[in-house]
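Here is what Swiss-Prot records for this protein:
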| type | residues | note |
| --- | --- | --- |
| DOMAIN | 331-473 | domain 'RCK N-terminal 1' |
| DOMAIN | 718-889 | domain 'RCK N-terminal 2' |
| MUTAGEN | Phe279 to Tyr | Does not induce any change in single channel conductance or variance in open current levels |
| MUTAGEN | His720 to Arg | Homozygous males are infertile. In mutant sperm, the protein is barely detectable by Western blot |
Amino acid sequence: MSQTLLDSLNQKELTETSCTIEIQAAFILSSLATFFGGLIILFLFRIALKSSRSWKYVKGPRGLLELFSSRRIEANPLRKLYFHGVFRQRIEMLLSAQTVVGQVLVILVFVLSIGSLVIYFINSMDPVRRCSSYEDKIVHVDLSFNAFFSFYFGLRFWAAEDKIKFWLEMNSIVDIFTIPPTFISYYLKSNWLGLRFLRALRLLELPKILQILQVIKTSNSVKLSKLLSIVISTWFTAAGFLHLVENSGDPWLNGRNSQTMSYFESIYLVTATMSTVGFGDVVAKTSLGRIFIVFFTLGSLILFANYIPEMVELFSTRKKYTKPYEAVKGKKFIVVCGNITVDSVTAFLRNFLHWKSGEINIEIVFLGETLPCLELETLLKCHTSCTNFVCGTALKFEDLKRVAVENSEACLILANHFCSDLHDEDNSNIMRVLSIKNYYPQTRVIIQILQSQNKVFLSKIPNWDWSAGDNILCFAELKLGFIAQGCLVPGLCTFLTTLFIEQNQKVFPKHPWQKHFLNGLKNKILTQRLSNDFVGMTFPQVSRLCFVKLNLMLIAIQHKPFFHSCCTLILNPSSQVRLNKDTLGFFIADSSKAVKRAFFYCSNCHSDVCNPELIGKCNCKIKSRQQLIAPTIMVMKSSLTDFTTSSHIHASMSTEIHTCFSREQPSLITITTNRPTTNDTVDDTDMLDSSGMFHWCRAMPLDKVVLKRSEKAKHEFQNHIVVCVFGDAQCTLVGLRNFVMPLRASNYTRQELKDIVFIGSLEYFQREWRFLRNFPKIHIMPGSALYMGDLIAVNVEQCSMCVILATPYKALSSQILVDTEAIMATLNIQSLRITSPTPGSSKSEVKPSSAFDSKERKQRYKQIPILTELKNPSNIHFIEQMGGLDGMLKGTSLHLSTSFSTGAVFSDTFLDSLLATSFYNYHVVELLQMLVTGGISSEMEHYLVKEKPYKTTDDYEAIKSGRTRCKLGLLSLDQTVLSGINPRKTFGQLFCGSLDNFGILCVGLYRMIDEEEPSQEHKRFVITRPSNECHLLPSDLVFCAIPFNTTCGKSDSSPSIQAQNNSTNATTPLAQGSNFFDSHHADESHDLYPVDDTGERWSQHHHSRVYPLDTLDASDIVQEK
């Protein structure tokens, strides 16, 4: 009995181990025969199909040919429609998981593939060379799985467009090398592992299955699942191959070098090989195994080095940047969203953290829509104490909740200046504002806008509140406003820029002028509440006291008149305005510590203090408060016009004003004064827009302003402004309206307005013209600034300034090339040399010449004044070389270049710093916008957008029109009213004398670089806020804030007559064949740039007609888009 049982066990063991090489070869050859046989058959049918096309009639069944072809025979369309339009379409929908049945089918195939792989793992516990008996139940389960795989393979084969391509797909190869051996095992009544490890490649379908089941939804989850499936399937497949060859041995040695290696040991070997080069405890002994390890090591270097770290990063980053920001009570923070890149974050942190000089008390939370790159992550780590990054978007409430917007101090939105579509960039940022305001209406929002016409939509957003600190920084408006000021007053563009840039680079000046310029760079516009000891004093008195006693330059105040509740900014107000309690003052100073002296000043304690540094907070308890009882404002009825613009006008002051507002018929507001008039004719009537801020004219057709080169003698321009624009029919609009508006400000008389001549593509100006058609004295010359003939045709040699605007953004490989056209145009214009007119000649002569002529030639010719805009500040070295300057201020910074110090170049890169300025002190930005945009404030703009009618008295309408606001200009020391100031050896003496006698506020100097070697081309540089002890030179020009009704001509006898003779703008010098610089160089016969044409206070514009500028319609934006 026992002997019979022993024999039975021995027979079973013999049956399980008797898997000969012939049986193994049968399993392998079945797969190879299926693969290559099927491939040959497909190629033969493809060849037969192509051969049949040469026959007129094809004999035999056609459906079989179509089945194996990648194309279709066009006969019998009804049959094709039936088989391939119905049945085939349903199969494709099943296989693509577009239906519920298809999704179930795909999931079922994946689950059965994993089940077949599990069966392989179970069978791999036995030696590879042992064949399992067919009586094993697991074999029947595996056979049923493979039968289903065969059915699925047939469906895929039927639905495939290209059968040969399908045959070579990875999933097809897996089925071909795993399904046939299963049926062979049924015939041989034995089962062998063989190549069934290839089922592990089905794990690559894992991301698709998880998406169907909606387990993963985010892009990071999909990416992580793909990486994970690639790594795992590679491990299992490589381990299966090693398990097979190491247990079977090399075929040519009949397996004599085989070794027993479990599947787990194979996975261990593969893992060790991927991560390092193995540890030597488990190694491959067969030649096939070692060859496989060699190639697998090379592939694993790529796989492990790229995929594994990326997976780890996804695991850690997802948790790190998706968790909500925890707002700590008492800790202030802001949210920054929009364009979050390395460059934008770098610029923002540099400007934002500078305000507190290293003292960090506000945390910055960046809300980025994508995970930070390595460079940005490194930057954030350098500021880890004050920065946080959260991945999300401001368009979703859940992301806004994660960054706790409702608890933030403000939400700042960054714009991408280098985007290809400025309109889309603005629209996306406007949508962010709308989302933030809808989520929490009280959130303070500061946004960067690229195009000024898009500001209209922000004012219409519910809960937008200017008074709560909501602010708009429009780059096009500010940039072109700066350039326009540089056209009105040479050097003013640089003067204003120096007040907002921060110079941290150490520079060692070699020349005296460099020292003066660098000292000016230290000054900034700062604000400070004024001491209540100044209450009741006039602005000139306070400004003089601050200058002499406190060593501070007070230039403007925020004033609150008694007849309405709003505050308005006033630059250099007249003596009729007296200070109220807690008046906000605007200073040009070098530190916030210095301006605090204006707050601490006490008339009792500091009256005898001579050193401004000693003025600090005093312990005075009892002060004389008689000034507090004094009237806050003392205004003469005849002097109402001395007030400046206010944004809120009460309707209760309305009298006898006839207004008519409509889009088709512009509004007409006629202002009539009761003052005595002379020569009151219709020709003298000025037309203004509805705000009274800008000169207006009826819409002009474009063809009326287009100039022809052949009619040069017909339009002999002099003292005009030439603007070179590089644009075409497809590029983004620059927004020339923002450039023209400051040049058409109403505080200049109609006679003072200079002609503006644009040179550029006519197709481009056709797109811009609807924004410019209501401004007077605008002309267009079709052509290019790169063509000398077009420049000469517009009398560029007689212009007061030639502006070269940068090319609209283009996607280029190098950022150096963005300024190519601007640099070449600058070179083209600088090559022109203008001879000074001889005594017998009334016109100057233009001659092309090299920019590097001898010194004698430089003395004979003069250059055309140029202001070039650069998008890339590093391109300044091209301008320096062409300007003939030797780069005496060494350094790569544009703001340290000689060209910048002379006012010859401008770049808007510093405007990024205004975002931080607007957050800490939005009053400074308000003043800047008022200075560079022609006097309009954000609150006034709110009314302009709505076209809200003003119903006021006649006198106050004159105030509202803004015509009485100060003008910035240049005055010479000898040929203007400044010549009557004595003594005036130092800037301090000049400041006090001009303020006391004329109400003129001196703020800076425009000085010659080399006084000892004067020439026609001599350059001047800007000195911002000179020191009180700065000695003046006879050739100095003075930057001044000049009251509207002040006569600036040198007075010898009658003021009114002298005003008509001497108070001129720069038209006169250029009309005589010279330019602004020559007028002060040769004999300095002309004084002011610019001044009024009228001399007496009461005779300013007896009749003024006011019209609205055409407001931007949303349809125009859509049409332009």
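Backbone N, Cα and C define each Cβ position, glycine as well.
In the structure as shown, the Cβ atom of Phe279 (mutagenesis position) sits within 10 Å of 11 other Cβ atoms. Between the C-alpha atoms of Phe279 (mutagenesis position) and His720 (mutagenesis position), the distance comes to 83 Å.
Residues in the domain 'RCK N-terminal 1' (331-473) partition by DSSP class (helix H, G, I; strand E, B; coil) as 57 helix, 31 strand, 55 coil. In the three-state DSSP scheme, His720 (mutagenesis position) is classed as coil. Mean model confidence for the domain 'RCK N-terminal 2' (718-889) is a pLDDT of 81.
Taking the Cβ of His720 (mutagenesis position) as centre and 10 Å as the limit, one finds 24 other Cβ atoms among all the protein chains shown. Mapped onto three states, the DSSP output places Phe279 (mutagenesis position) in coil.
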